[in-house]
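Participant: Structure incoming, see below.
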Amino acid sequence: MARKRAAGGEPRGRELRSQKSKAKSKARREEEEEDAFEDEKPPKKSLLSKVSQGKRKRGCSHPGGSADGPAKKKVAKVTVKSENLKVIKDEALSDGDDLRDFPSDLKKAHHLKRGATMNEDSNEEEEESENDWEEVEELSEPVLGDVRESTAFSRSLLPVKPVEIEIETPEQAKTRERSEKIKLEFETYLRRAMKRFNKGVHEDTHKVHLLCLLANGFYRNNICSQPDLHAIGLSIIPARFTRVLPRDVDTYYLSNLVKWFIGTFTVNAELSASEQDNLQTTLERRFAIYSARDDEELVHIFLLILRALQLLTRLVLSLQPIPLKSATAKGKKPSKERLTADPGGSSETSSQVLENHTKPKTSKGTKQEETFAKGTCRPSAKGKRNKGGRKKRSKPSSSEEDEGPGDKQEKATQRRPHGRERRVASRVSYKEESGSDEAGSGSDFELSSGEASDPSDEDSEPGPPKQRKAPAPQRTKAGSKSASRTHRGSHRKDPSLPAASSSSSSSKRGKKMCSDGEKAEKRSIAGIDQWLEVFCEQEEKWVCVDCVHGVVGQPLTCYKYATKPMTYVVGIDSDGWVRDVTQRYDPVWMTVTRKCRVDAEWWAETLRPYQSPFMDREKKEDLEFQAKHMDQPLPTAIGLYKNHPLYALKRHLLKYEAIYPETAAILGYCRGEAVYSRDCVHTLHSRDTWLKKARVVRLGEVPYKMVKGFSNRARKARLAEPQLREENDLGLFGYWQTEEYQPPVAVDGKVPRNEFGNVYLFLPSMMPIGCVQLNLPNLHRVARKLDIDCVQAITGFDFHGGYSHPVTDGYIVCEEFKDVLLTAWENEQAVIERKEKEKKEKRALGNWKLLAKGLLIRERLKRRYGPKSEAAAPHTDAGGGLSSDEEEGTSSQAEAARILAASWPQNREDEEKQKLKGGPKKTKREKKAAASHLFPFEQL
């Protein structure tokens, strides 16, 4: 127990000794400090770093020293650290540093001193006696536990300025949370709205680009239908091909024609192409020299020859619009696919990388790994970079902790910045060894000679480049599979080629180090996106013809040389009819391609005006596509069955879908799940939904499936009974459980109604027997006057305002009252029109009366208040013969005088003066009679 207390330090309560023992320990410490300072120089620097302290702790005592040497040296080190701590404290206080940071440094220094004491005591445990342990305890006690010093220092650390503490009340917390929630919801709404808008713009751009490409195809097909070009093409065809009738054309005939065409016409990329000449002029020139500038012109020439032979031919175009999904949406998935490329330029898939990561590793004691770790820094750094980032935070193993400083320094040199690693990785070429089986699971790394001697590379060594081999892992199945996949992914390169050519080609193609870059490179390489189709009447089918590669009747070959992805393939015949033939050429049409295309309804609506009138031929082609799809094997991945046009899994069924019958045939299994035909998947509906389709559920039928309803009525029922919230309350029925709706019969002039007092007329077949529908406005008013039964017709429901509202269309009446209601309604409309006419006439007369009254008032006001203005008018005409400016001045003055003369107060003053001069006075009765026809404001 004594040793443990000495090594780790006793509690603070037991550190306090008697005054006598403290005095003795202080005296002994002062003597030993003097001896220590005589042997060692006082330190001039601040606290040493943790690394230097660790090295000094591992240092041994001087050889040949006495037995007390280690103890003295230990005392000296502890004393030096305490002195350094005091110096740091004084400097911090003198410089005015923040005192809140100093206790942490003091605490770290205390931990360092205690750690040093523990290490020294544990190393010298077997050599020192009990007294030595007590001396160490007494020496470290004053340094760690001086009560007076610590109390004074803690008082000095008290803050001088007042401290403000803010306490949030529950009401404030609720308000803050509510505002944060509202802000977050608004940001989410705004973000979704922006994404929705951007998605709509990108989709519209995709559609516009697709239509532009289709219009370009129409233009090219129209040029290839010109009779002049047909005549030129017919003139160069040998006679053995012109003697065959179009109905006798077969695949053998087309193969011979393609062979002759390839032998006659050549492709010369050096031919000139003038922008001023149109396509027709260019093709005429190409016929003259029996040559084409590119594959597109070659296809156009062969199309002219086939149409000159009166063969039904299509120009097939693989349209390449911008992708339907933007690049940002595709780039959401992280960089699992951004991996190192192999010699052929192909990248490892994520599954291969996972297999490589899970390979068992050999022990560290093997010679190969020692050579790889010590002699080659760049491959090891490259290997570390290729591994997952989650290993960076893992704790170091015990073997790494036991390594010496040399190994740590070597590891430190391997840690480079990311930019440095990329530059090194770009100079590394990967070479496969196909000859030896022992090194088949590994790979060789080498640098090109021109880049290995780069003077800017600090880690490079002079001399020829050395081959650096990676450690060969154990021969496991995963390793052999990954190696074989990597070998097959290198563009099917022949392993027998010379090493020099393979290394040079790999160094050129190794610049693309990620799979995304390779995809962009493959997409940039344009393929052959146009070929032909000829209808063989003997076989009654369309045969594809690739005149560039000399292939007839091989759709997969056309797909092989076309630009990927193949999304839209259309065929345009000589009459301009268009047919979507993507299903014939794309092998992944049912799984991948359909998801990359625009909405099927929009695309079908776009091509509907150009649909061929030969429906029998179109139906046979559809059956051919269906037979081709049925011959393909079942998909092996579960995700491919979702929305598959032929197959379905139970896990992918929607809420209102079910498989019927329950004993449906199982076509196969995918990972233990039964695969059913898509024809067995039926859509179920509730009773109300079937009624909208003019069908009702038969009596006694049990719901085929129960789901949770979300109508307002179902929600209210669940809220009323909490125990039924999780139960399925909506029964669904299949088509086989329903029958046609039988409309009721009208009896005694009464229209049959539903429980809401209306008539459901979702389809014309739901009309009650003996009734008719009249689409006349306000017919129910006329029927109410005549006491005839009239009911509104409900033709559907419209959801707005949070609820479903019925949509009405006309009225349902009995057939015997039809003529009476029509006559009464017409009479009612005549009366309404007459009343409207009278109302308009009355309003017009009132307006004319008001206008006449206004004119009379105007004349009366002129007579009463306008004598002076008329008298002043002749004075304005006296100034004749003036210039235009003078005339304008006089006219403005005259107008001002006229207005002043006609002002009401001045006229009233004149009238008062005339009254004062003389004349008979009017009585009040006369004045009242004279002012009876005036308005109130005129009587003032």
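Cβ atoms here come from the backbone N, Cα and C positions, even for glycine.
Residues as originally present; substitutions not included.
Predicted, not measured: the structure shown is a model, and the values here were computed from it.
Pulled from Swiss-Prot, these are the listed features:
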MUTAGEN   PHE756 to Ala  Reduces DNA repair activity; abolishes single-stranded DNA binding; reduces binding to homoduplex DNA; reduces localization at DNA damaged foci
MUTAGEN   TRP848 to Ala  Reduces NER activity and abolishes interaction with CETN2; when associated with A-851 and A-855
MUTAGEN   LEU851 to Ala  Reduces NER activity and abolishes interaction with CETN2; when associated with A-848 and A-855
MUTAGEN   LEU855 to Ala  Reduces NER activity and abolishes interaction with CETN2; when associated with A-848 and A-851
Participant: I need the nearest neighbour of PHE756 (mutagenesis position) among the mutagenesis positions TRP848, LEU851, LEU855, using C-alpha distances.
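Facilitator: Closest recorded candidate to PHE756 (mutagenesis position) by Cα: TRP848.
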Participant: Could you tell me the C-alpha distance between TRP848 (mutagenesis position) and LEU855 (mutagenesis position) in angstrom, no decimals?
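Facilitator: The Cα atom of TRP848 (mutagenesis position) is 11 Å away from the Cα atom of LEU855 (mutagenesis position).
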Participant: Looking at Cβ-Cβ distances, which residues of the chain lie under 8 angstroms from LEU851 (mutagenesis position) while being 6 or more apart from it?
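Facilitator: Within the chain, LEU851 (mutagenesis position) has no Cβ neighbours under 8 Å at 6 or more residues' separation.
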Participant: Take the Cβ of LEU855 (mutagenesis position) and count every other Cβ within 10 Å, whichever protein chain it belongs to.
Facilitator: 9
